[in-house]
Amino acid sequence: MESKTINDVVVSESNHELASSSPSEFEKNQKHYQEIIATLPHKDGWRPKDPFVEYGGHWWLQPLLEGLLHAQKFFKARPNDFFVCSYPKTGTTWLKALTFAIANRSKFDVSTNPLLKRNPHEFVPYIEIDFPFFPSVDVLKDEGNTLFSTHIPYDLLPESVVKSGCKIVYIWRDPKDTFVSMWTFAHKERSQQGPVVSIEEAFDKYCQGLSAYGPYLDHVLGYWKAYQANPDQILFLKYETMRADPLPYVKRLAEFMGYGFTKEEEEGNVVEKVVKLCSFETLKNLEANKGEKDREDRPAVYANSAYFRKGKVGDWQNYLTPEMVARIDGLMEEKFKGTGFLSSKS
């Protein structure tokens, strides 16, 4: 296999440049990333030993920022790649399962789909996490894999993702449910960085944009504007709308991906079978996603079960005060005023 050297880093010319590089090569670059990060503004995070770092107008946890810097420099997207983009806790796991099931339904029927045995995150790798930190996982070594994911804001995506013409699906969720899901999810992390702050303190930080991957509303708005400018390249979905009536959106997603369902498949209830396979209820109750079971391909700071809490719409009502609700609703109204977003059905 032919290789070339870029800035003293050996880069494979196979799948996505660094897909076959060893972790030690990332570590050589990691020191440089850490030197950059040391010069950037820091603020207290949701844990006492886990501060946020400002970069590119967004706030980051240091490991994620190291991964971003690496992906920006080395990840090379191809025109036929497909990206699941989202902010944390907005429906990512569900959307990963759907894209994998849609793209691979000619290889597996519902009874043999690998999703029944392993967590969806193993099949759709993060370019800012798996790509830099775990480049030897099977999915990154598979030259035929075209499914990738990221929580990176649109304006900081690797240049090749935007310019290659590869397609993107973005999912967003009510910011109140997103916050509650993030805060409860943080408690499930196997962390040595100290306890998670109270829900009141975390909410205040969240409203200031101090959460992983920066201000949530800016994240949504960035992808919304990109979708408005490039509707053929970006599909924009709303979690609550999909949960209420998944069938038409799964068909729309499949068509957008280039894997549209045939008339015969629709008559054979294949769409319904895909929806059921990837449903919250099905995935949550699989042995692979119960208890403290971990993903099989690499170490993880979360058990597989952490990704399946309730999957419900409106759970924020059990956590937020009227004052909190008014604050986040006001921020949303202000952020999206004049953008056409609030009147959209997406």
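Using N, Cα and C of the backbone, Cβ positions are placed for all residues, glycine too.
Original residues fill every noted site, and no substitution is shown.
Taken from Swiss-Prot, the feature 3'-phosphoadenylyl sulfate binding site applies to LYS89, THR90, GLY91, THR92, THR93, TRP94, ARG173, SER181, TYR239, ARG309, LYS310, GLY311. In the three-state DSSP classification, ARG173 (3'-phosphoadenylyl sulfate binding site) falls within coil.
What Swiss-Prot lists as active site, proton acceptor is HIS151, and the listing cites similarity to another entry. Taking a C-beta cut-off of under 8 Å and a sequence gap of six or more, HIS151 (active site, proton acceptor) has these contacts in its own chain: LEU64, CYS85, SER86, TYR87, PRO88, THR92, TYR126, GLU128, ALA212, TYR213.
Record note (Swiss-Prot) on the natural variant TRP183 to Arg: In strain: cv. C24. DSSP gives TRP183 (variant position) a helix state.
Natural variation at this site is recorded by Swiss-Prot as SER344 to Thr, annotated: In strain: cv. C24. Counting every protein chain shown, the number of other Cβ atoms lying within 10 Å of the Cβ of SER344 (variant position) is 13.
Under 8 Å, Cβ to Cβ, and six or more positions away along its own chain, THR93 (3'-phosphoadenylyl sulfate binding site) finds ASN119, PRO120, HIS121, LEU283, TYR307, PHE308. Ranking the binding-site residues LYS89, ARG173, LYS310 by other CB atoms within 10 A of the CB puts LYS310 at the bottom.
Remark: GLY91 (3'-phosphoadenylyl sulfate binding site) has ILE171, ARG173, TYR239, MET242 as non-local neighbours, by Cβ distance under 8 Å and separation of at least 6 in sequence. For the 3'-phosphoadenylyl sulfate site, the Cβ centre of LYS89, THR90, GLY91, THR92, THR93, TRP94, ARG173, SER181, TYR239, ARG309, LYS310, GLY311 serves as reference, and the other residues of the chain with Cβ at most 8 Å from it are ASP177. For SER344 (variant position), the nearest of the recorded positions LYS89, TRP183, LYS310 in terms of C-alpha separation is LYS89. Neighbour list (TRP183 (variant position), Cβ cut-off 8 Å, at least 6 residues apart, same chain): TRP46, VAL196, ILE199, ALA202, PHE203, TYR319.
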